[in-house]
Amino acid sequence: MIINLADVEQLSIKAESVDFQYDMYKKVCEKFTDFEQSVLWQCMEAKKNEALHKHLNEIIKKHLTKSPYQLYRGISKSTKELIKDLQVGEVFSTNRVDSFTTSLHTACSFSYAEYFTETILRLKTDKAFNYSDHISDIILSSPNTEFKYTYEDTDGLDSERTDNLMMIVREQEWMIPIGKYKITSISKEKLHDSFGTFKVYDIEVVE
């Protein structure tokens, strides 16, 4: 389900209904087993487990769809170290499932404020796994017992479900299976008014 940020709270309220949850669960189960749903759920946290990447890779390869032409990734220090000496035309692999976003602001925020690398991967691709869409369905299909309620929930709104959906909708995450990337250009660019200059690696998937 494609969700707009403005619709999150209303959908969260609807998702408190057992009937709504069951209808969404049937929809989700047409695509993913319970185990696969569990793997995707764990990806809302940092994906540091090698076994998780193995299972995740198998899942997303079965569900690749047409993606936006351009995706972005603000890279970690380990990835920056991996590619720092590479030149245009060279190939590299992170040996893991990589998350990208359609949101340039999100990618810049991760690179600038979380990883402190000021380095962006800009990927041109025609297919990827729409994690944001699929995990939104899973969140909406989940029973109320999966989420914490807070004392501020005076209207019965499940704030943790809402918070999770807000995060997912803002990040607009897409995933690329484990594989190789080819560097097509390297540049210094000011990508967003809220940030300074970034080192940008334009890349493409090597089939």
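Quick reminder: no glycine exception, Cβ is built from N, Cα and C everywhere.
Computed from a predicted structure; not experimentally measured.
The DSSP secondary structure for E173 (active site) is strand. According to Swiss-Prot, the feature active site maps to E173, an assignment based on experimental evidence.
Sequence annotations record features per position, and here Swiss-Prot assigns NAD(+) binding site to R73. Mapped onto three states, the DSSP output places R73 (mutagenesis position) in strand.
What Swiss-Prot says about the mutagenesis result for L71 to A is this: Complete loss of enzymatic activity in vitro. When Cβ atoms from all protein chains are considered, those within 10 Å of L71 (mutagenesis position) total 26, not counting its own.
Experimental mutagenesis at this site is recorded by Swiss-Prot as R73 to A, annotated: Complete loss of enzymatic activity in vitro.
Here the residue is the original one, while Swiss-Prot reports the published mutagenesis S111 to A with the comment No effect on enzymatic activity in vitro. Here S111 (mutagenesis position) comes close to G74, I75, T117, E118, T119, I120, F198: these same-chain residues lie at least six apart in sequence, with C-beta atoms under 8 angstroms from its C-beta.
According to Swiss-Prot, the mutagenesis experiment E118 to A carries the annotation: Complete loss of enzymatic activity in vitro.
DSSP assigns N130 (mutagenesis position) to coil in the three-state reduction, outside any helix or strand. Within the same chain, residues at least six positions away from N130 (mutagenesis position) with a Cβ under 8 Å of its Cβ are T65, S67, W174. N130 to A appears in Swiss-Prot as a published mutagenesis result, with the remark: No effect on enzymatic activity in vitro.
Among the mutagenesis entries in Swiss-Prot is Q172 to A, noted as: No effect on enzymatic activity in vitro. Around Q172 (mutagenesis position), the C-beta neighbours below 8 angstroms that are at least 6 residues distant in the chain are T101, T102, S103, T106, S132.
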Assigned element (helix, strand, coil) containing S111 (mutagenesis position), judged by DSSP: helix
Residues near E173 (active site) in space but at least six apart in sequence (CB under 8 A): S99, F100, T101, Y131, S132
Cβ packing number for R73 (mutagenesis position), 10 Å threshold: 25
